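Here's the structure, in structure tokens; my notes come after.
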Amino acid sequence: MAREVKLTKAGYERLMQQLERERERLQEATKILQELMESSDDYDDSGLEAAKQEKARIEARIDSLEDILSRAVILEEGSGEVIGLGSVVELEDPLSGERLSVQVVSPAEANVLDTPMKISDASPMGKALLGHRVGDVLSLDTPKGKREFRVVAIHG
């Protein structure tokens, strides 16, 4: 049996939107490929080969998204008392006062460029956050090295 993929509601919706965009791209890539095949005298044409490769990449992305979505289990919003999958966590460095906001998500949703930063529950940082409560101080491995953070707030 295929393993379930836990997603937040927003993550599920974002992946559905990506799937729709990829399907639109596939239609366009198919149209371009057909036009190239009809106009090409030489089937070894590099433009034709590039179009075939692009179509294959899009199809692979669609397959991947469909697989993830078919196994998706949408998470219920948490109580906000304990950090779990889907929780948005406000952290503060007790020494500098620097604040950091992260959301603990499944690997399928992880994206450090999002705001708040989406951290995989399978990552070292994600694993370290799980189960903590407001007021807890924990040591996290960050790009700046090991740092102490205090949990200031937990949402969802």
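Cβ atoms here come from the backbone N, Cα and C positions, even for glycine.
Taken straight from Swiss-Prot:
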type	residues	note
MUTAGEN	Leu75 to Cys	Lacks inhibitory activity and is insensitive to pH; when associated with C-135
MUTAGEN	Glu77 to Cys	Strong inhibitory activity and insensitivity to pH; when associated with C-156
MUTAGEN	Gly135 to Cys	Lacks inhibitory activity and is insensitive to pH; when associated with C-75
MUTAGEN	Gly156 to Cys	Strong inhibitory activity and insensitivity to pH; when associated with C-77
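Distribution of Swiss-Prot features across the structure.
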residue	record	Cβ contacts under 8 Å, 6 or more apart
Leu75	mutagenesis position	Lys6, Leu7, Thr8, Lys9, Leu85, Gly86
Glu77	mutagenesis position	Gly86, Gly156
Gly135	mutagenesis position	Arg150, Val151
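A coil conformation is recorded for Glu77 (mutagenesis position) in the three-state DSSP classification, outside any helix or strand. All protein chains shown were included, and the count of other CB atoms within 10 Å of the CB of Gly156 (mutagenesis position) stands at 17. Look at Gly135 (mutagenesis position): DSSP puts it in coil.
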